[in-house]
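Data first, discussion second: the structure below is written as structure tokens.
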Amino acid sequence: MAQVKAEYDFQSQPNTGELSISAGEVLTVIRENIDGGWIEGRNVRGSVGLFPESYVTPYQASRPPPVLPPPLPPTSSGPPAASSRPFDDWGGASEVAAPPSYGAQHHHQPTPSVPEVTRSSYPSQNDDFDDEWTDEDDEQEPTRPNVQSSIGSNSRRDLSRSHSEHGGPDRGSNKVNKNINRFSNFVKSGVEAYVIGESKTTSQISERHEVVMNNGIIQWKPIQQYYTCIVDKPKKESKLKGLKSFIAYSITSSLTNIQRQVSRRYKHFDWLHEQLSAKYVLIPIPPLPEKQVAGRYEEDLIDHRKHILQLWVNKICRHPVLSQSEVWLHFISCTDEKDWKNGKRRAEKDEYIGGAFLNCITVPHQPLDPNNVDMQVERFQRSVKTSEEAMRVMQERMNMFQKVFAGPVKQNWQKMGSAFKTLQQSFEIDETVASRRLTEALAYTASEYHEIGQVFDAHTKNDMEPVLENLYSYKGTVQNVPDIIQVHKQAVQKFRDSEGRLSSAEAEKMKQRIDAMSYTVIAEVQHQTAEKVEDMKSTMGTYLKKQAMFYQEVATKLTSLAARYD
């Protein structure tokens, strides 16, 4: 196989499938001419990944240097001359090119919507259960900047992909001269390798899923056994003799006859989200609650996070693929520390992630009409775009209602209560029986008006907050849809570009892989569309019922007050 030599250091970004290389390092080329100016290669340690093509030069092992004759004896018996070896030989030469500034301003995405080719290059090396996570506790890390303001104040992921403006070096001048797209998701997710039939896997498939045709509708095979998971009992815990503290949540699943309860931290949820995002490349993973530090142990914050986690768990349980995911089932059921660590390692070394996961999906044999596929995907994309805008407007109005009800409306009711109290005090001077009855009625009215103000405040949390949480969950899920659709479009285009250069047999096999990918995308479109309808029916129906109960409660109080003046 061809080899190349690194001319510059290149530092990989986490969770991208890139491979760090050092100047002078010799690498074996696996695949060249990858979109965006990349090479896939292997280093001497066996790690595989992508690195910029313009950072390396072709390398051929040179022949050993000829054996030189022994040096002539010195002609002088004086002390040896000081060595004239230049400082350059020690790595400090002034002529050594400075490494390029590639990626210096690269914007890191916590959970790319379409993840890396492989995680096997980054296995966990630590056997300690707690220390397998970073030393910084999840509850005490600095708040991540919220770069996705378009999704709302509680958004967690970045809607728009960042693209690096930096490229590789010019070998003559050591300056950047070529733009390299670090977010070539079609390549890095392994989808390109799948499309061209070069997915590299050595292990057997342990998790299989199926797309079926039901009355002409393409969909995931329905769930055979529905189950639920409850996120509850948030509890403050600590480690290192109290130096680090965090909130742990219990998860109780109905999957088995015996309800099993496990305890998980937010950091564990975050790890699971990363595994799901990496493996299920064409499935938008719902968002977790945002990580926050300020007031992290306040009751309202803990309760809010618990509700978002519950929504997240609900969506996973309802998904025909995610609900049967091995890493998910391990997450909700494993109580043994040793088994947990082994399962964690298995997930991190899983070969069937990204594009390779498509090998785990069985689809109908019937070929798909490309035009019909394009039409369905485009319609879904338009639906997502219009729904996002509509939900943004709903989110803004609901936020406004919350502020008004918890602020001016509550205050005005309670100010009216104070006015009734003042009126009551003015009638206390009269000592007649009639005035005494009126005084009692006014005093009770003042108290009830104050209570109605509190009811308006509670309404914002109990009735409005769930709507906002559901809007957050939906928008955080579909924000990944544009990237998924883009990867599908690139796969289809790859086939169209290659079709004329392939034999009929090769073209047919490639078309089958494209069809399998299209079946998967349409099945997911069908699921997401059905979920949106059911979620919105349930959310708005529940909200309006609570609205009616709320106003009935206020009306009942006012009717009762009016009767006191009869």
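Just so it is clear, glycine is given a Cβ too, placed from its N, Cα and C backbone atoms.
The domain 'SH3' annotation in Swiss-Prot covers 1-61 and is backed by sequence analysis.
The domain 'PX' annotation in Swiss-Prot covers 227-339.
If you look up Swiss-Prot, you'll see 362-566 marked as domain 'BAR', on the strength of sequence analysis.
Secondary structure at Arg265 (mutagenesis position), taken from DSSP and collapsed to helix, strand or coil, is strand. Here the residue is the original one, but Swiss-Prot notes a mutagenesis experiment at this spot, Arg265 to Gln: Defect recruitment by phosphoinositide to phagosomal surface.
Using a 10 Å Cβ-Cβ cutoff, Lys494 (mutagenesis position) registers 18 neighbours. Where Swiss-Prot documents Lys494 to Glu as a mutagenesis experiment, the accompanying text is: Defective recruitment to the phagosome.
Under its mutagenesis entries, Swiss-Prot includes Arg501 to Glu with the note: Defective recruitment to the phagosome. Annotation for Arg501 (mutagenesis position): no same-chain Cβ neighbours under 8 Å separated by at least 6 residues are found.
According to DSSP, Lys494 (mutagenesis position) sits within a helical segment. In the domain 'SH3' (1-61), helix, strand and coil residues by DSSP number 3 helix, 30 strand, 28 coil. Classification of Arg501 (mutagenesis position) by DSSP places it in coil, neither helical nor stranded. Between Lys494 (mutagenesis position) and Arg265 (mutagenesis position), the C-alpha separation comes to 42 Å.
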